[in-house]
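A short write-up of the structure that comes next.
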Amino acid sequence: MSNISRQAYADMFGPTVGDKVRLADTELWIEVEDDLTTYGEEVKFGGGKVIRDGMGQGQMLAADCVDLVLTNALIVDHWGIVKADIGVKDGRIFAIGKAGNPDIQPNVTIPIGAATEVIAAEGKIVTAGGIDTHIHWICPQQAEEALVSGVTTMVGGGTGPAAGTHATTCTPGPWYISRMLQAADSLPVNIGLLGKGNVSQPDALREQVAAGVIGLKIHEDWGATPAAIDCALTVADEMDIQVALHSDTLNESGFVEDTLAAIGGRTIHTFHTEGAGGGHAPDIITACAHPNILPSSTNPTLPYTLNTIDEHLDMLMVCHHLDPDIAEDVAFAESRIRRETIAAEDVLHDLGAFSLTSSDSQAMGRVGEVILRTWQVAHRMKVQRGALAEETGDNDNFRVKRYIAKYTINPALTHGIAHEVGSIEVGKLADLVVWSPAFFGVKPATVIKGGMIAIAPMGDINASIPTPQPVHYRPMFGALGSARHHCRLTFLSQAAAANGVAERLNLRSAIAVVKGCRTVQKADMVHNSLQPNITVDAQTYEVRVDGELITSEPADVLPMAQRYFLF
């Protein structure tokens, strides 16, 4: 057998076991753990390459081969960092393994035939599409912005640029829920709606769940009282949906202990659990220590930088309909912004105590920066804290798995959609993001939605080849016409699906139901299940984890920043 140098092999087929890859311009390095292709039998498309008739491509009919194969991909997911071919059929992941022609090649698990399209993933990283669970539906254009960043599923609420939606992620009542489901039917992303959970009697909540929401949002701007919390969780337990909480910053109806008592050990998703985005001041951060609390962050506090504090005050005044000329409004805003808890938040993410990241889109958060900021935190923590104790080699594999889980599998588990999305696993919707390593986390090379390319960078349309500048992200065929209805999912509650909501509203997209929302616990949060004892000093706001002071220095320079956005 002929030999090839490791560098030449990587140049031709991408990295293999033992090779290391740097993520963008961060200090994060991953090492390939396994290679599911077969050395000497790799498939590659192009002139003089393998995927040709009678060679890597067989004679089987469409029923017996995949629709799409991503060749020689470096998969980065919560379950591993693995080199493999990825086969897609009928919009779902068919197999992860070895592609080729089973008539002449060994170990083939992904048959290639005349019906198979190829995406060349040699030298590329492939991740699952991101999931953003904190969406204010202020404008529909957020969907394309999110898709360009690598987010393919959006969970939240709202009705457009109304005061209520500027502040809260609630789509209130059956009429608005129906209209928003119809509007979202044409968006190129998966969606799930949250209803308004702020009532103390259950019938107004039940009718929203029956209308189609997959969760209820309790927000202090509508009154996050213990009675409302208890009522929403009671209905959630009854109808198997999730509850998301933005708790009472002003401590008017109780303190964090009262909110935890009202929750009563039941599963709940706490938004921006550090507190700058809202929640009991100054100690809502302590909630993430509890086994039933699924804590997330929104991205304006991630990572902690020199500008974080100054930026927040103006954001908060605008989003929560506050008046800078009213002293009480200013005091309310200032009570939420604490250097000490923001500095601790990054460390809690690195420890795996905070489980999810999200945006808070146009409402104190940036919809296109969930993925980017998650990796900036990972970089900052690598630089400040060094290698994690869980690492087993000279790489950052465990840290990378911890951080990618925060915006993929963990939000999917939290909201009962992990059976459909959230990871690169057989049977799940083929929502896949292809990255060049140098642009990882910043600018995808291709975003695949339900098996079709939905958006990608594209050069001059009148050029003789697709690459000449100016290059812009443009919607592709998977995001157009009736095709998008086959490539996306609308998530509904089980009650709504059983009641025929999709048929009554003439929704054209595929429907999936949420399930398992009430049994998921902090222990189920992949690589992010730590439940330490957390205390906050009421005077200094210092945060201690198991008695140890935790903090971080504000960054003055970040990777994945200006140098990537000069063009």
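Backbone N, Cα and C atoms are what each Cβ position is placed from, and that goes for glycine too.
Nope, none of those substitutions made it into this model, it's the original residues.
Residues or ranges marked as active site, proton donor by Swiss-Prot: HIS320. Around HIS320 (mutagenesis position), the C-beta neighbours below 8 angstroms that are at least 6 residues distant in the chain are ALA167, ASP221, GLY278, ALA333. Under DSSP, HIS320 (mutagenesis position) is assigned to coil, being neither helix nor strand in the three-state scheme.
In the structure as shown, the Cβ atom of LYS217 (Ni(2+) 1 binding site) sits within 10 Å of 30 other Cβ atoms. Secondary structure at LYS217 (Ni(2+) 1 binding site), taken from DSSP and collapsed to helix, strand or coil, is strand. The Ni(2+) 1 binding site annotation in Swiss-Prot covers HIS134, HIS136, LYS217, ASP360.
According to Swiss-Prot, the feature Ni(2+) 2 binding site maps to LYS217, HIS246, HIS272.
Mean pLDDT of the predicted structure over the domain 'Urease' (129-567): 95. The annotation domain 'Urease' is assigned in Swiss-Prot to 129-567.
In Swiss-Prot, a mutagenesis experiment is listed as ASP221 to Asn, annotated with the note Reduces activity 50-fold.
The secondary structure of HIS312 (mutagenesis position), as reduced to three states from DSSP, is helical. The annotation that Swiss-Prot gives for the mutagenesis experiment HIS312 to Ala reads: Enhances thermal stability above 50 degrees Celsius.
Swiss-Prot documents CYS319 to Asp as a published mutagenesis change and attaches the note Reduces activity 20-fold, but increases KM only 1.9-fold; optimum pH is 5.2. Reduces binding of nickel ions. Resistant to inactivation by iodoacetamide. Counting only same-chain residues at least 6 apart in sequence, those with a Cβ under 8 Å from the Cβ of CYS319 (mutagenesis position) are HIS166, ALA167, ALA363, MET364.
Here Swiss-Prot describes CYS319 to Ser as a published mutagenesis experiment; the accompanying note says: Reduces activity 3000-fold, but increases KM only 3.9-fold; optimum pH is 5.2. Reduces binding of nickel ions. Resistant to inactivation by iodoacetamide.
Looking at Swiss-Prot, the entry for mutagenesis of HIS320 to Asn or Gln says: Reduces activity 100000-fold, but increases KM only 3-fold.
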Candidates HIS136, LYS217, HIS312, ASP360 (recorded positions) with Cα within 10 Å of HIS272 (Ni(2+) 2 binding site): ASP360
Between HIS136 (Ni(2+) 1 binding site) and HIS246 (Ni(2+) 2 binding site), the C-alpha gap once rounded to whole angstrom: 13
HIS136 (Ni(2+) 1 binding site), number of other Cβ atoms within 10 Å: 26
HIS246 (Ni(2+) 2 binding site) and ASP360 (Ni(2+) 1 binding site), distance between Cα atoms, whole Å: 12
Conformational class of HIS134 (Ni(2+) 1 binding site) under the three-state DSSP mapping: strand
Listed recorded positions HIS134, LYS217, HIS312, filtered to Cα within 10 Å of HIS246 (Ni(2+) 2 binding site): LYS217
Additional residues surrounding Ni(2+) 2, by Cβ distance to the LYS217, HIS246, HIS272 centre under 8 Å: HIS134, THR168, THR169, ILE218, HIS219, ALA244, LEU245, SER247, THR270, PHE271, GLY277, GLY278, GLY279
Those recorded positions listed as HIS246, HIS272, HIS312, and which of them has the most Cβ atoms within 10 Å of its own Cβ: HIS272
